[in-house]
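Annotated features in Swiss-Prot:
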DOMAIN    59-95  domain 'LRRNT'
MUTAGEN   ARG170 to Glu  Partial inhibition of BMP2-induced cytodifferentiation; when associated with E-219
MUTAGEN   GLU194 to Gly or Lys  Rescues the inhibitory effects of ASPN on BMP2-induced cytodifferentiation
MUTAGEN   ARG219 to Glu  Partial inhibition of BMP2-induced cytodifferentiation; when associated with E-170
Amino acid sequence: MKEYVMLLLLAVCSAKPFFSPSHTALKNMMLKDMEDTDDDDNDDDDNSLFPTKEPVNPFFPFDLFPTCPFGCQCYSRVVHCSDLGLTSVPNNIPFDTRMVDLQNNKIKEIKENDFKGLTSLYALILNNNKLTKIHPKTFLTTKKLRRLYLSHNQLSEIPLNLPKSLAELRIHDNKVKKIQKDTFKGMNALHVLEMSANPLENNGIEPGAFEGVTVFHIRIAEAKLTSIPKGLPPTLLELHLDFNKISTVELEDLKRYRELQRLGLGNNRITDIENGTFANIPRVREIHLEHNKLKKIPSGLQELKYLQIIFLHYNSIAKVGVNDFCPTVPKMKKSLYSAISLFNNPMKYWEIQPATFRCVLGRMSVQLGNVGK
């Protein structure tokens, strides 16, 4: 249960907009989670996203002790310094701190020694500051850092020398234009990368930038991509590229991502998806193609036996064929659709044959008609 509480707290901290929980509620949640590890933990626990091993020594929340940065609240190895108008990282952060919350301040720069000695640091939250620079040696001693939140700042590049222990990096809404080749070198624990709302173009992703990295979730929405990047990790389970400038999806674009389960391409400029494209992602369960310029249902959907959700609303689709969604081979086993959205397309909905949706969970799973008309 403790690990889920930690996940909930960190998810709230990364949400947009952020509504800070009361200090009392935050303390109660963290007390349940932050008693899990200490400096004597072995490497297996250090490499766990949600450490569960109990400490060898009894736990004492260090708000029993006087050491705490001025104006902050310290409890259960958490240092909570958000919304204080800080212009720099405060001193006197206890060495055994597991989580530092510095969001919603006015910090412009992270210096080399700001987190020096925090060898147990697990999560660092720096969302919504004015960061333009992070020293390349800042994270050399934070070798247990698993979650780093840098969203809503003014960073022009992904920080160098990130800890190899990092599992989640969120750098949404910054000014990042390039992902350099060695940015994630050796970061085998990185599983989640969220970097939407950055002015990133396709040529800004250098060849080999993700080489050797096992990332499961990447979101590069609200950027300047004109096509699906080809050099992302083949381990991807989720790829979200919504709100870009992608106009076509070619056969080779998804060939590298055969394990993909969720694909987000909504709110682009897609007019054509090449035949056979979706055969390259046979495990996909959810596809978002809403708010594009498609004139027909993409081919190959009926062959995706795990596909359950397909969003095609707000396109230019004029016709739906009886076999566009469901298998034509009687013995083929396919998951039932739980959602097919086709509303706000210039089609004559009354002409769609009932058999078109023979592999749908129920009538409520299909959305037709023109909303607002």
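The backbone N, Cα and C atoms fix where each Cβ goes, glycine too.
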Surrounding CB atoms that lie within 10 Å of the CB of GLU194 (mutagenesis position), all protein chains: 20
Pairwise CA distance, ARG170 (mutagenesis position) versus ARG219 (mutagenesis position), rounded so that it is a whole Å: 10
ARG219 (mutagenesis position) and GLU194 (mutagenesis position), distance between Cα atoms, whole Å: 5
Model confidence over the domain 'LRRNT' (59-95) (mean pLDDT, whole number): 84
